[in-house]
Every structure is written in structure tokens, then in C-alpha cells.
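Taking it in order: structure first as C-alpha cells, then the write-up.
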Amino acid sequence: MPALAIMGLSLAAFLELGMGASLCLSQQFKAQGDYILGGLFPLGSTEEATLNQRTQPNSIPCNRFSPLGLFLAMAMKMAVEEINNGSALLPGLRLGYDLFDTCSEPVVTMKSSLMFLAKVGSQSIAAYCNYTQYQPRVLAVIGPHSSELALITGKFFSFFLMPQVSYSASMDRLSDRETFPSFFRTVPSDRVQLQAVVTLLQNFSWNWVAALGSDDDYGREGLSIFSSLANARGICIAHEGLVPQHDTSGQQLGKVLDVLRQVNQSKVQVVVLFASARAVYSLFSYSIHHGLSPKVWVASESWLTSDLVMTLPNIARVGTVLGFLQRGALLPEFSHYVETHLALAADPAFCASLNAELDLEEHVMGQRCPRCDDIMLQNLSSGLLQNLSAGQLHHQIFATYAAVYSVAQALHNTLQCNVSHCHVSEHVLPWQLLENMYNMSFHARDLTLQFDAEGNVDMEYDLKMWVWQSPTPVLHTVGTFNGTLQLQQSKMYWPGNQVPVSQCSRQCKDGQVRRVKGFHSCCYDCVDCKAGSYRKHPDDFTCTPCNQDQWSPEKSTACLPRRPKFLAWGEPVVLSLLLLLCLVLGLALAALGLSVHHWDSPLVQASGGSQFCFGLICLGLFCLSVLLFPGRPSSASCLAQQPMAHLPLTGCLSTLFLQAAETFVESELPLSWANWLCSYLRGLWAWLVVLLATFVEAALCAWYLIAFPPEVVTDWSVLPTEVLEHCHVRSWVSLGLVHITNAMLAFLCFLGTFLVQSQPGRYNRARGLTFAMLAYFITWVSFVPLLANVQVAYQPAVQMGAILVCALGILVTFHLPKCYVLLWLPKLNTQEFFLGRNAKKAADENSGGGEAAQGHNE
């Protein structure tokens with residue numbers, strides 16, 4: 001900004017020339033025109049003692065000079081003159097202005113406001129029933145600078161529906177259209193500014209802060225808004241207090257010291273200070289004097305650029321200062337404009353021409369800015385000069401400039417102006433102008449602004465940081481905010497080159513949630529999330545359970561998908577059972593092969609011949625049924641498992657039952673009866689018994705499948721990390737009834753052979769059958785408690801094992817001994833050993849008798 005730098009030097013040179021010389025700056029604060037705009041600017045301030053000692057409603061002297069207020073007033077002058085010199089907005093018309101000093105005091109501001117509301121051509125306000133045709137001295141008012149003053153003037157001007165456009169008042173309450181129907185502003189409301197502040201705190205993880213506000217409407221409302229926004233974002237306010245305005249009384253001093261003590265006790269490193277410049281001046285004065293440890297101060301816009309605060313001695317001791325200022329367009333010619341008018345103020349000829357015009361308002365109001373006419377270099381802070389030279393005050397200057405253009409645009413719309421002229425029928429009244437300002441858009445340099453329904457404009461913010469390059473700070477832009485915060489970390493200066501930490505408790509590790517201690521949510525212990533839950537967000541207070549189809553280990557930040565679990569073919573237990581299947585199936589096939597090879601031998605014939613082979617085939621099918629249990633279950637496999645296992649077993653046990661019945665008959669009945677019954681047990685009737693038993697078992701299986709069909713179930717509760725898919729048995733009682741046929745056959749076999757006495761010199765067939773049935777019962781009786789206690793995932797493996805062990809037991813106890821005789825004891829493979837002498841004789845007699853009868857018949 002070279003032009004602004006030149007302006008700063010020119011201003012300094014002018015002020016040096018102005019030492020001891022009388023200037024005429026105050027006389028430049030009024031200009032005539034077709035329409036007059038009022039202006040309220042903080043050109044000075046008063047001593048607090050003067051207000052305390054005031055006992056009569058007389059004038060209040062403004063003893064201090066405010067350079068910033070002077071620059072803002074000159075920005076309004078420049079905007080008015082720019083509009084008058086152009087033809088884009090008000091061709092053929094001139095705007096005038098009447099600027100007054102608010103002295104930063106409500107009492108002084110009220111007096112100026114009353115002068116604006118006085119009837120044109122007079123200095124008084126008359127009482128009327130209807131003010132519709134009332135013509136005040138000014139058409140609209142620019143200002144004031146502070147929300148405290150705007151709350152007062154806003155109600156004054158709203159009664160007359162006079163448009164008021166503030167360039168700095170940002171209280172959110174001023175957006176209330178019922179109370180302030182004629183109030184507008186060219187800055188965003190404090191709510192937007194505080195949203196930016198909360199975003200800044202979140203960005204640096206500053207969740208343990210103090211919040212202080214000035215003891216006035218501005219500070220109290222700001223604290224209220226900040227508190228609600230901070231709570232919604234998980235930021236804890238360790239201490240919240242109000243700072244009294246600057247006062248030398250002992251009572252006020254005690255309040256300030258109490259605020260400082262409580263901030264120290266809260267052990268915060270960041271303080272949000274939403275206060276007026278006077279309150280901040282009071283707080284920082286005592287903070288520096290009493291040696292408060294440096295903090296990070298997040299400033300409100302009202303004091304971030306205040307020369308009252310920036311020129312405080314030893315201000316650098318307070319620490320780091322950050323704050324947001326609304327962004328505006330640059331006005332590069334403003335430096336030249338200020339330089340020119342300051343030079344004119346020192347020109348005696350120019351001042352003499354102004355003195356020739358009598359200012360009637362000065363008889364009532366007094367001189368507009370007494371301190372402006374005798375300012376000297378020491379009246380202007382070096383920090384303000386540096387910031388102005390660097391273009392750091394352009395946001396406030398532009399806001400004033402834009403406020404003037406908003407009124408000019410509204411007047412342009414009201415008068416229906418075009419590029420050549422305006423339709424001037426009669427003088428425009430303030431309420432007529434106001435009608436055209438609602439939701440109006442207007443141009444100010446490169447920006448297009450628009451008033452919303454609440455009279456606010458939407459503008460971006462610049463994040464400013466105080467940088468100590470001299471006894472007073474200089475503002476540096478270190479970020480922007482337009483709904484999202486963008487920081488320039490390389491431009492930020494921190495003590496020790498480390499970002500301060502302001503947290504009550506450390507950040508929890510991954511997979512941990514917060515358990516609050518006390519009243520503040522930011523003070524907490526970290527608790528691990530248990531298995532099956534996870535931490536969804538870093539600020540969570542409870543662990544979030546995983547979905548049904550997910551799982552998580554302890555201290556998780558996310559859930560993992562559950563893998564399906566079933567008895568897979570590749571599992572070791574399945575592979576072991578498949579090896580056992582091969583063994584049992586191999587033995588059954590070997591026994592079947594030997595039986596077929598020795599089909600005519602007494603051993604095979606005594607064992608039932610075809611029934612013996614049929615039993616071996618059924619035993620093999622019984623073993624093969626285990627192949628239905630491994631793998632991912634399906635509806636078909638679940639339905640087929642029990643029938644495919646029990647029907648072959650019924651066929652096998654029915655043949656063994658016939659063997660047991662024949663053994664019992666031969667041993668316990670007379671020979672004639674025994675021979676007669678044995679002929680039936682070895683003929684067609686024997687197959688009818690097998691068919692009947694199989695039919696009964698098939699009927700039971702059909703009833704089981706129809707009444708209680710097993711189904712594929714997805715079980716989420718059995719395994720912590722997997723989802724179990726298995727065949728669900730809907731009724732264990734019905735499944736037990738499916739076993740009833742086989743159990744009855746086995747019991748009858750055991751009963752028929754256990755009591756039979758063996759005959760000397762004969763093969764003890766009853767012993768093999770007894771042990772075979774014992775193997776059956778031991779297997780399935782052991783199966784019940786084992787199945788009840790094993791995990792559901794491995795219940796199919798238990799059923800597979802029971803089937804194979806049962807088949808192996810029958811093979812080992814009944815079939816393999818016969819194979820042993822066929823292979824290694826062929827001398828015992830005789831009719832006498834397997835059938836006995838009586839049986840052989842009876843067989844021969846039956847054979848001879850049959851032949852004689854046949855010959856007789858022939």
C-alpha cells in the first residue's frame with residue numbers, strides 16, 4: 001500500500017506543522033445539499049470523572065481526541081463528494097452532510113440525534129398526532145459506531161422511520177425488526193463474528209476457555225451468544241464474567257481484580273474478550289499492573305483496532321491477541337483525500353472562507369470537534385498511523401463508505417433516477433426512503449452488497465493478529481472466514497513458536513470415550529470402549545454399539561464386518577472326520593467285497609447272505625450321510641441331513657434284528673418250532689420286516705420334516721467376531737422321536753441276544769450282536785450331553801462323529817470278526833461251526849423230505 005504509506009508520512013508532517021496552530025477541521029464536517037445525511041462519529045471521548053460529577057443536564061466536554069473517528073468521518077465526506085461528482089446514482093442532485101461527535105457517550109449522542117430529528121429549518125421537535133408529513137433536518141443517519149449508542153439512537157430514529165445505517169454497531173439485538181425497523185448496517189451481526197470465533201477455538205482445540213464481556217448490553221449479549229454457540233460445539237467456559245467500564249473508584253477496581261483472579265484460578269490459556277474498548281482498557285491496565293500471566297486474547301471487533309487499547313503502556317505483556325474484522329474493498333485514493341483535506345485545514349485562506357458561513361447549530365451543539373482544530377502529533381498514536389499506512393483499517397473505512405452508498409442507492413430507487421436525471425416531484429421523506437431499503441442490493445466499489453430481511457449484509461472476515469513491531473501492535477492478516485476458516489499458519493507468531501494449549505483434560509486416545517468429571521464436559525477421564533462397540537467421534541461420551549453384522553475389538557474407532565462362520569470343509573476337525581469316514585467306508589466296502597467273494601460259504605449264509613450284504617450297504621450309506629453336514633448350510637442340506645442318516649441306519653439295524661431274532665429262536669424254542677420260524681426269518685418275510693421298519697422310519701422322518709422342518713439360521717449372538725450360519729433344530733423332542741425306530745430295533749436286538757446262552761462248538765453270533773448294540777447305545781447316549789455342551793458352530797461335527805463312531809462300532813463288533821474268519825480261519829468256515837449239528841441235520845432232513853414230497857407229487 002504505497003499510497004497509504006505516503007499518507008501516513010504526510011499526516012505526520014501535517015501534524016508537526018499543526019503544533020500550536022489553529023486548524024479548521026471541525027468546520028469541514030458540514031456541507032449543504034438537496035438532501036442532508038447525518039453522521040455520528042467518535043471524534044473524541046470524555047473523562048469518566050466528568051460524567052460522575054455531572055449534576056445538571058448541561059453539555060459534556062469531550063477532552064480526548066480519537067484519530068480513528070476522524071478517519072471514519074472523512075470516509076463519509078469522501079463518499080458523499082464522490083457521489084456528487086458522479087452521475088451514476090443522483091444526477092442533478094447533491095447530497096449534503098452534517099457530522100457530529102458522539103464523544104462515545106450516550107448523553108452526547110442523544111443530543112446530536114435530537115438535532116437530526118428537529119424539523120427542517122428549526123432546532124426543535126414539535127409534538128404532532130401524525131408525523132407522516134414531518135420533514136426532519138436530515139434524510140438518513142450514518143452511524144453511530146458502537147452498539148451501545150445504536151441501541152439508543154435506533155429507537156429514536158425508528159419512531160420517525162428514519163433510515164439509520166451503522167458502519168460498526170454489530171449487536172445481534174439490532175436485527176430485531178419489531179424494535180428497530182429502520183436500522184441497517186454494513187457489517188455482519190455479532191452472531192456471525194462469534195461463529196467465526198468458535199470455529200477458531202475448535203481449529204486449535206481450545207476447549208477450555210474463559211469468556212469475559214463488558215458490563216453493558218454489548219458485552220452481555222455477546223457472552224450469551226458465545227455461550228450457546230460454544231456449548232453446541234463442545235467448548236467449555238471455565239469462567240464467565242463481566243468487566244466494568246474504566247473507573248477509578250475502589251469498587252470498580254475490586255470487580256476488575258476479582259475477574260482477573262478468577263481467570264487465573266481457572267488455569268485457562270485462552271480468553272474470549274467480547275467487550276467495549278473502555279472495559280478492555282480497564283482490564284488490561286490492571287492485568288499489566290498486577291502481572292497476570294500472558295494469555296491468548298480472542299478479541300471482539302469493537303476493541304481489536306482501538307487506539308485506546310493499542311496505546312496502553314506495556315500492552316505487549318498481555319500476550320497474543322487475535323480477532324476477526326469484516327473484509328471490505330480497498331480505497332486507494334483515500335490516502336490522497338485525507339492528505340488534501342488535512343492540508344486545507346492548515347490553510348488560513350480556506351479556513352477564512354469557511355468562517356464566513358455562520359453555522360447556526362453551533363449555538364446549540366457547540367463546536368463539532370473542538371479537539372480536531374488543535375490536534376498535534378502526540379494526539380495520534382503511532383500504532384494507528386502504522387495500521388492506516390499498511391491498509392489495516394480499510395474494513396472500517398470501507399464500511400462507512402458503503403453505508404453512504406446504500407443511502408444513495410435507496411434515494412436513487414425512490415426518485416427513479418436514470419443516467420441523466422431524477423424524477424423530482426416533491427421532497428422525499430425519510431419513511432419513503434426506508435421503503436426502498438429493505439432487501440436492497442447496492443454497489444460499493446468492487447463489491448455488491450445486499451441488505452437481508454434483518455438489515456444485515458453478508459461479508460467475509462479477515463483473521464487479524466497483533467504483531468509487536470514497535471511499542472504498539474500492528475495488525476497482520478493470518479486467515480479468512482466465510483463460513484469455513486482458512487488459516488495462514490506461517491504468518492502466525494506464538495510464544496516459543498508453539499501454539500498454546502488450553503484444555504482441561506488431554507485428548508483421549510483412539511478407542512476411548514470421555515467420562516465427565518464435575519460440571520464441565522471438557523473435564524473428563526478417558527474410558528476404553530469394550531469389544532462390540534467403538535468411538536464414533538473424538539468428542540463422544542459413550543461408545544457406539546456396532547451393528548448386528550459388525551464386530552470390533554476393544555479400543556476401536558470403527559467396526560469390522562462379520563465373516564460368515566460354518567463348519568467348513570478345510571477345518572481340522574472336518575478333515576479328521578473325513579479321514580475317519582474313509583476308514584469306516586473302506587472297512588465296510590472290504591467286508592462287502594469279502595462277503596460277495598465268499599457268497600456260498602457257511603459263514604455268509606449263516607449271517608443272512610443277501611441280508612448281510614444289504615446291511616453293509618446301508619451301513620456305508622449311513623457313513624456317507626456325514627457329507628451333508630460340512631459346508632455352508634442350505635435349506636436342502638438341512639432338510640436332508642436327518643432322513644439320509646436315519647433311513648440307512650434303519651435298514652442296517654433291521655437286518656441285525658433278523659439275525660438276533662434267529663439266534664433267539666434257535667436257542668430258546670424247540671427244534672421243530674425253531675426250524676419253522678427260521679425258514680421265515682430267512683425268506684421273503686424277512687425282507688418284509690426290513691421294509692416295514694424302513695417305512696416306519698420314513699414316516700417319522702416325513703412327520704419331522706413337515707411339522708418341525710429345520711431351517712438355516714443366521715445367529716449373531718454365539719460368536720463375537722463372526723456370524724454363525726447353521727441348521728436350526730426347531731424341536732429336539734421331535735428329533736428324538738426320529739430315533740425311536742432305530743432305538744427300538746437296537747433294544748430288541750440287545751434283548752434277544754443278551755440272554756441267549758452260547759452253545760459249545762458253535763460260532764457265538766449273539767455276542768457280536770450284543771456288542772454291536774452296546775456300541776450303538778453308548779454312541780448315541782454319549783451324543784446327547786456332548787451335543788448339548790458343545791458350541792453351536794461345532795454341533796454338526798458332533799453329529800458327524802456320532803454317525804461314524806456308531807458305524808465303526810457295528811463294523812468292529814459284528815462284521816469284522818466274520819471277515820477275520822474268512823481270511824485267517826478258513827477251517828472254521830463250516831456248517832457245523834456256524835449252524836450246528838442239529839441245524840445241519842434238520843436242514844438235510846428238510847431237504848430230503850422236500851425231495852420225496854416233490855417226487856410223490858410228480
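Keep in mind that glycine also has a Cβ here, set from the backbone N, Cα and C atoms.
Under the heading of natural variants, Swiss-Prot lists THR55 to Ala and annotates it as follows: In strain: 129/J, 129/SvEv, AKR/J, BALB/c, C3H/HeJ, DBA/2J and DBA/2J. Taking a C-beta cut-off of under 8 Å and a sequence gap of six or more, THR55 (variant position) has no contacts in its own chain.
Of all Cβ atoms in the shown protein chains, 17 besides its own fall within 10 Å of the Cβ of ILE60 (variant position). According to DSSP, ILE60 (variant position) sits in a coil region rather than a helix or strand. According to Swiss-Prot, the natural variant ILE60 to Thr carries this note: In strain: 129/J, 129/SvEv, AKR/J, BALB/c, C3H/HeJ, DBA/2J and DBA/2J; may influence the ability to form dimers or bind sweeteners.
A natural variant is reported in Swiss-Prot for this position, PRO61 to Leu, and the note states: In strain: 129/J, 129/SvEv, AKR/J, BALB/c, C3H/HeJ, CAST/Ei, DBA/2J, FVB/N, ST/bJ and SWR/J.
Residue environment of ARG261 (variant position) contains 13 other Cβ atoms, counted within 10 Å of its Cβ in all protein chains. According to Swiss-Prot, the naturally occurring change ARG261 to Cys is described as follows: In strain: FVB/N, ST/bJ, SWR/J.
Note on ARG371 (variant position): other Cβ atoms within 10 Å of its Cβ, all shown chains, come to 21. Under its natural variant annotations, Swiss-Prot gives ARG371 to Gln the following note: In strain: 129/J, 129/SvEv, AKR/J, BALB/c, CAST/Ei, C3H/HeJ, DBA/2J, FVB/N, ST/bJ and SWR/J.
Quoting Swiss-Prot on the natural variant LEU692 to Ser: In strain: FVB/N, ST/bJ and SWR/J. Sequence-distant contacts (6 or more apart, same chain, Cβ under 8 Å) of LEU692 (variant position) do not exist in this structure.
Long-range Cβ proximity for ILE706 (variant position), meaning a same-chain Cβ under 8 A and a gap of 6 or more residues, is found for none. Secondary structure from DSSP puts ILE706 (variant position) in a helix. Among the sequence features in Swiss-Prot, the natural variant ILE706 to Thr is noted as follows: In strain: 129/J, 129/SvEv, AKR/J, BALB/c, C3H/HeJ, DBA/2J, DBA/2J, FVB/N, ST/bJ and SWR/J.
Variant annotation in Swiss-Prot: ILE706 to Asn, described as In strain: SWR/J; the structure shown retains the original residue.
Variant annotation in Swiss-Prot: GLY855 to Glu, described as In strain: 129/J, AKR/J, CAST/Ei, DBA/2J and SWR/J; the structure shown retains the original residue.
Nearest in space to ARG371 (variant position), taking C-alpha to C-alpha distance over the variant positions ILE60, PRO61, ARG261, is PRO61. The CA atom of ARG261 (variant position) is located 35 Å away from the CA atom of ILE60 (variant position). Counting every protein chain shown, 14 other Cβ atoms lie within 10 Å of the Cβ of PRO61 (variant position).
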